[in-house]
Amino acid sequence: MAKADFYETLGVSKTADEKELKSAFRKLAMKYHPDKNPDDADSERKFKEINEAYETLKDPQKRAAYDRFGHAAFENGGMGGGGGGFGGGGFANGGFSDIFEDIFGEMMGGGRARRSSGGRERGADLRYNMEITLEEAFTGKTAQIRVPTSITCDVCSGSGAKPGTQPKTCATCQGSGRVRAAQGFFSVERTCPTCHGRGQTISDPCGKCHGQGRVTEERSLSVNIPSGIEDGTRIRLQGEGEAGMRGGPAGDLYIFLSVRPHEFFQRDGADLYCTVPISMTTAALGGTFDVTTLDGTKSRVTVPEGTQPGKQFRLKGKGMPVLRSAQTGDLYIQIQIETPQKLSKRQRELLQEFEQLSSKENNPESTGFFARMKKFFDG
């Protein structure tokens, strides 16, 4: 089912500003919150849709991506192409906790500031999805990625104010970022509506970042993928996330790795498994075959006479490197015996002759099995 338009979900226009988005979200969140609608699946689903829409549209970077690409901007890892993708979902700090402080502050008569006035605010963490091959996981690699992120504005140095000017202490909250109001017997504290909790106002905003203190830019980064890395591994690049606000530290970038399934090898920890089909005659008479391993070398496997289906051969040290270790796993070759198809008349005659010449010693397992079965049912 197609996802609803985020603007329609919040009931705002595509030109809605931060204040309009926040107001719409607060009203809808109070209406559909699970605590007010227990055991109501539709309200719970609507509540999740509202959260997702607001989380996207309140962030200038995500909103720009959504306006350009729609929901596709956040699918399969989000923006980006090739072997990886970018998405900030799930990591951005802050979220809508400050909104709920206001909502439940009004309902319960309390609330606590999430950040101090004009305080340093840490940048959001970012996520980048990267797919690599099993060969790359075996050898390791250095990957170049491009990540769209928010960086500190170089014109205003992150203040958000036009060069030569400074942000001013908010006159409404006196720099605290919070305001109090009496409602009956309760004293309600909420985020300052003038400075939106920052404790400062900017009368003359920077022309480049428009008062945000940050601008969006695509950065190129080198990521070291160590040998032996496993599927699902998370790599943290400290300080490579979004820039902080008002001098706060940058967030982190998390690389989530997935290893593409291989055509021939399956992995279990440091060990590799490979199924090799051989002919019925090779299994019966014995023989040899070569296997090319992940390091590019060839290993010869000797098949003894009378090899049965499922027989495993172990090639020691031919598996995956153990991460940050000198150890290496093993490669296990499992035999699959291929039954002949589309026999010629002569081949059929020879097999029939072979069948007539066969004895119990040639097929001990099947002979013994049917004998045991007959004895079981005959009593």
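Backbone N, Cα and C atoms are what each Cβ position is placed from, and that goes for glycine too.
These figures come from a predicted structure and were not determined experimentally.
Features of the protein shown, as given by Swiss-Prot:
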- 5-70: domain 'J' (DOMAIN)
- Tyr7 to Ala: Loss of function (MUTAGEN)
- Arg26 to Ala: Loss of function (MUTAGEN)
- His33 to Gln: Loss of ability to grow at 40 degrees Celsius (MUTAGEN)
- Lys48 to Thr: Slight decrease in function (MUTAGEN)
- Arg63 to Ala: Great decrease in function (MUTAGEN)
- Cys153, Cys156, Cys206, Cys209: Zn(2+) 1 binding site (BINDING)
- Cys170, Cys173, Cys192, Cys195: Zn(2+) 2 binding site (BINDING)
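Known features from Swiss-Prot, placed on the structure.
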residue: Arg26; record: mutagenesis position; CB count, 10 Å: 17
residue: His33; record: mutagenesis position; CB count, 10 Å: 17
residue: Arg63; record: mutagenesis position; CB count, 10 Å: 17
residue: Cys156; record: Zn(2+) 1 binding site; CB count, 10 Å: 26
residue: Cys170; record: Zn(2+) 2 binding site; CB count, 10 Å: 22
residue: Cys173; record: Zn(2+) 2 binding site; CB count, 10 Å: 23
residue: Cys192; record: Zn(2+) 2 binding site; CB count, 10 Å: 21
residue: Cys195; record: Zn(2+) 2 binding site; CB count, 10 Å: 25
residue: Cys206; record: Zn(2+) 1 binding site; CB count, 10 Å: 22
residue: Cys209; record: Zn(2+) 1 binding site; CB count, 10 Å: 23
Spatial neighbour of Cys192 (Zn(2+) 2 binding site) that is closest, considering only the recorded positions Tyr7, Arg26, His33, Cys153, Cys206 and their CA atoms: Arg26
Cys153, Cys156, Cys206, Cys209 excluded, remaining Cβ within 8 Å of their centroid (Zn(2+) 1): Asp154, Val155, Ser157, Gly158, Ser159, Gly160, Ala161, Pro205, Gly207, Lys208, His210, Gly211, Gln212, Gly213, Arg214, Val215
From recorded positions Arg26, Cys153, Cys170, Cys206, the one whose Cα lies nearest His33 (mutagenesis position): Arg26
Candidate with sparsest Cβ neighbourhood (10 Å radius) among Tyr7, Lys48, Cys153, the listed recorded positions: Lys48
Distance [Cα-Cα, Å, rounded] between Arg63 (mutagenesis position) and Cys173 (Zn(2+) 2 binding site): 29
Mean of the pLDDT scores, which run from 0 to 100, over the domain 'J' (5-70): 86
Among Tyr7, Arg26, Cys153, which are recorded as recorded positions, the nearest neighbour of Cys195 (Zn(2+) 2 binding site) by Cα: Arg26
